[in-house]
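First the structure, in the form of structure tokens, and then the observations on it.
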Amino acid sequence: MEVNDTSLHKGFGLDINSQRVFGAQAAISRNNYSKVNASINPSPPRSNDNSNKEFSYSKDVNNNGAVEELSLTQLFEVPSQAAFAKQSSQDISDDELIQHDSRKVISSPYSPKQTHTVLKRLYDRQSVISDHEKLLTPQNVSNSSQILSPFTSLLPSTLSTLKDTPLSVSQNEKNLETVGEVLVPETVAQHRTKFYDYTLDEMENETESGQVETTPTRLATSLGSPVLYGRVESTPPAFLPETSEKQYKRKFSFTEPSSEKVDNTETKFSKKTKNINDENFPNPFNVISSYETSASPSTVIDQSSQVSSIFVNKRLRKSVNNQAISRSDSLSLDTPKIDSLFTRASIKPLKPSQSPNSRRSFKNRVLAFFKGYPSFYYPATLVAPVHSAVTSSIMYKVQFDDATMSTVNSNQIKRFFLKKGDVVQSTRLGKIKHTVVKTFRSTNEQLSLIAVDALNNDMVILAHGEIEVTVPISTIYVAPVNIRRFQGRDLSFSTLKDMKFEETSFLPSHDSQRNRSSLKERDSSFVKKNLDSESNQLIFDDCVFAFSGPVHEDAYDRSALETVVQDHGGLVLDTGLRPLFNDPFKSKQKKLRHLKPQKRSKSWNQAFVVSDTFSRKVKYLEALAFNIPCVHPQFIKQCLKMNRVVDFSPYLLASGYSHRLDCTLSQRIEPFDTTDSLYDRLLARKGPLFGKKILFIIPEAKSWQKKIENTEQGQKALAHVYHALALGADVEIRPNVAHLECDLILTMDGNIVDETNCPVVDPEWIVECLISQSDIST
């Protein structure tokens with residue numbers, strides 16, 4: 001074999017002058033080093049003349065002490081199984097190493113500590129080579145095409161299938177499923193320069209420039225020092241490698257941590273950060289945070305915005321916007337504003353002059369009657385006087401301090417200023433009644449509108465007996481019985497002239513942000529369109545509404561309709577129709593009487609339950625029990641269109657489906673006079689079960705308040721009890737069948753043995769009575 005370029009000697013790691021071959025040092029086993037020199041034919045020594053084109057042979061010493069020559073092909077010869085068997089037969093411990101030298105062979109045992117030192121130096125090369133992969137493949141040199149792609153006839157049989165055959169794995173490695181560690185001669189690690197004719201830096205430069213490459217016949221991995229090529233599997237070292245600072249700077253990522261599966265491509269920003277790291281941070285690892293490269297967070301945002309949009313996300317946008325708001329001039333912060341990619345649209349914070357309260361004066365402060373529960377007179381702000389289309393009288397739209405909007409009559413509102421001797425209550429003092437001593441202003445600073453009264457006072461001194469206490473005037477509320485003594489504080493035309501009112505059309509305060517269907521969007525647009533013309537007409541000022549459902553998800557926009565009803569004077573009951581009646585379970589008695597309406601229901605004339613279709617939901621069944629109309633949402637739209645409360649009969653829904661009759665029944669509403677109050681009509685009504693005595697058997701009735709109310713089954717039982725009371729029956733709750741006079745016995749499962757021969761029914765019987773609106777037992 002002839003080679004025309006002497007650079008091949010350098011590529012193979014051959015020192016021609018010293019006649020040494022460092023590749024011969026690669027004959028390594030797991031336990032020891034054994035020289036495999038069987039069947040090696042000696043060849044004449046190589047001449048020192050560099051003009052000779054034939055490779056020489058390096059000298060070595062055999063077991064008999066004779067000098068032997070190694071041919072070039074022996075460098076690539078894989079040890080046979082016989083050689084491994086010969087090695088394993090030798091009685092040598094695992095801690096013994098055989099040190100190879102080109103002139104002699106010396107066997108010396110090494111301690112585990114020294115073995116660790118050898119391994120440490122091996123990890124300095126950043127790789128571990130298994131014992132069956134100890135051969136070194138030739139480098140890719142331009143003038144060595146025959147070596148890179150050897151013919152079978154030119155190479156030994158062990159290399160004839162090297163390109164297409166995977167490397168063999170010993171049986172021990174298959175069992176252990178790991179790659180064995182390699183123990184290298186200490187002389188290689190200590191005297192590295194003796195085996196190379198150029199320094200490590202030169203080798204790195206050639207590798208980086210592409211002059212030294214791996215052979216395409218093997219899966220090669222480039223190593224640091226020395227540069228070895230072969231099929232290598234490595235594990236992370238348990239100690240810190242002794243590597244130069246330059247190598248760490250070259251191998252660490254400076255922008256973001258990434259896994260091995262992600263392509264860590266450097267951008268302009270990362271290269272810029274890398275240069276900054278090299279100059280200002282000479283630590284061994286040179287890993288810094290991006291926040292240390294700039295003086296302020298705004299600089300970091302500006303730099304990242306110039307690189308790529310991948311750094312932009314919703315959370316970052318939101319944080320930047322919040323920073324811009326906090327740095328606005330209105331908050332008097334010295335921090336400079338952020339002027340970056342994310343703040344192109346100027347953010348205009350709400351100024352004090354633009355707040356809704358600024359359009360009103362403290363003279364607008366009133367005490368208004370709250371139609372919900374509990375019903376007292378609370379501090380509120382008068383929004384505007386409105387005209388009622390039903391009563392043709394002036395009403396007042398007010399906003400309570402908790403932002404609740406309501407509409408009250410002229411006899412349900414008073415100017416909010418207190419006089420000495422007024423009997424009031426405070427939310428900070430419980431239900432105890434106190435007498436007003438005096439009111440005063442505690443500070444000269446500008447206070448919120450909800451913190452003062454109509455005289456711009458913010459504190460009040462109250463007395464209870466001989467004890468006086470000072471509380472904020474915004475915590476005051478007055479019972480309807482005591483409001484009659486508030487003489488001289490009615491609203492008049494002269495007092496209204498001094499007040500400031502908003503020029504508003506009372507549109508819905510907000511649009512629904514939930515995803516609506518096209519049907520819901522048409523509902524909202526229709527409602528808003530019909531509000532623009534005569535929006536000040538409170539057509540629902542004497543109406544109460546309860547919304548059930550929708551049963552179908554996209555049936556109607558419930559939120560928009562609730563807002564429209566409230567803005568037109570109506571009251572929306574979120575919990576159903578129960579607030580209109582007394583609480584039957586408040587008495588804590590087992591014998592319950594039929595329901596009676598509360599007197600506050602005198603404020604309304606009509607009540608409606610709105611749903612898209614009939615159902616067996618609680619609010620819907622309550623409406624059937626109280627004989628209150630259940631209407632379609634189209635009823636509200638028609639009222640807005642006609643600007644008055646229209647006849648509800650065309651919009652009535654069915655009562656429900658009767659399993660007993662196997663059909664759907666219509667809702668039958670008794671005719672009534674709309675001028676009568678809701679209280680009078682409910683009080684005069686008698687349900688279909690009026691006069692009936694029902695015994696409700698509940699096993700936990702002995703402690704029904706603790707057990708029944710706190711369980712799902714118990715709440716269902718109480719709902720059926722409430723429906724029976726709404727139908728006019730008297731109900732008694734017992735844990736078992738007692739010898740009591742009753743018309744029928746109601747149980748949750750309907751299975752009970754009764755000796756009194758009373759009919760036993762289940763809750764479905766109550767539901768059938770509600771749907772049919774009659775007593776089905778007769």
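In case you wondered, yes, glycine gets a Cβ from its N, Cα and C as well.
The following features are taken from Swiss-Prot:
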- 535-653: domain 'BRCT' (DOMAIN)
- Thr73 to Ala: In crb2-2AQ; abrogates DSB-focus formation by chk1, but not crb2; when associated with A-80 (MUTAGEN)
- Ser80 to Ala: In crb2-2AQ; abrogates DSB-focus formation by chk1, but not crb2; when associated with A-73 (MUTAGEN)
- Val184 to Ala: Abolishes formation of radiation-induced crb2 foci at DSB sites. Severely impairs checkpoint response after DNA damage (MUTAGEN)
- Thr187 to Ala: Abolishes formation of radiation-induced crb2 foci at DSB sites. Severely impairs checkpoint response after DNA damage (MUTAGEN)
- Val188 to Pro: Transforms T-187 into a consensus CDK phosphorylation site and abolishes the dependence of T-187 phosphorylation on prior phosphorylation at T-215 and T-235 (MUTAGEN)
- Thr215 to Ala: Reduces hyper-phosphorylation in response to DNA damage. Abolishes formation of radiation-induced crb2 foci at DSB sites. Impairs checkpoint response after DNA damage (MUTAGEN)
- Thr235 to Ala: Abolishes formation of radiation-induced crb2 foci at DSB sites. Impairs checkpoint response after DNA damage (MUTAGEN)
- Phe400 to Ala: Sensitive to DNA damage agent camptothecin (CPT) (MUTAGEN)
- Arg616 to Glu: Disrupts gamma-H2A binding, but has no effect on dimer formation (MUTAGEN)
- Lys617 to Glu: Disrupts gamma-H2A binding, but has no effect on dimer formation (MUTAGEN)
- Lys619 to Glu: Disrupts gamma-H2A binding, but has no effect on dimer formation (MUTAGEN)
- Cys663 to Arg: Disrupts dimer formation, but not gamma-H2A binding (MUTAGEN)
- Ser666 to Arg: Disrupts dimer formation, but not gamma-H2A binding (MUTAGEN)
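Annotation note: Phe400 (mutagenesis position) sits in a strand segment as assigned by DSSP. Each of the mutagenesis positions Phe400, Arg616, Lys619, Cys663 was scored by other CB atoms within 10 A of its CB, and the lowest score goes to Cys663. Around Lys617 (mutagenesis position), taking its Cβ as the centre, 15 other Cβ atoms fall within 10 Å, counting all chains.
A gap of 35 Å separates the Cα atoms of Arg616 (mutagenesis position) and Phe400 (mutagenesis position). For the pair formed by Cys663 (mutagenesis position) and Lys617 (mutagenesis position), distance between Cα atoms is given as 18 Å, rounded to the nearest Å. In this structure, the CA atom of Phe400 (mutagenesis position) is 41 Å away from the CA atom of Ser666 (mutagenesis position).
With a 10 A radius on its CB, Ser666 (mutagenesis position) counts 12 other CB atoms from all the protein chains.
Ser666 (mutagenesis position) and Lys619 (mutagenesis position) are 17 Å apart (CA-CA, integer value). For Ser666 (mutagenesis position) paired with Lys617 (mutagenesis position), the C-alpha to C-alpha distance reads 17 Å. For the domain 'BRCT' (535-653), the model's average pLDDT works out to 84. Under the three-state DSSP scheme, Arg616 (mutagenesis position) falls in the coil class. For the domain 'BRCT' (535-653), the number of residues in each DSSP class (helix H, G, I; strand E, B; coil) is 38 helix, 20 strand, 61 coil.
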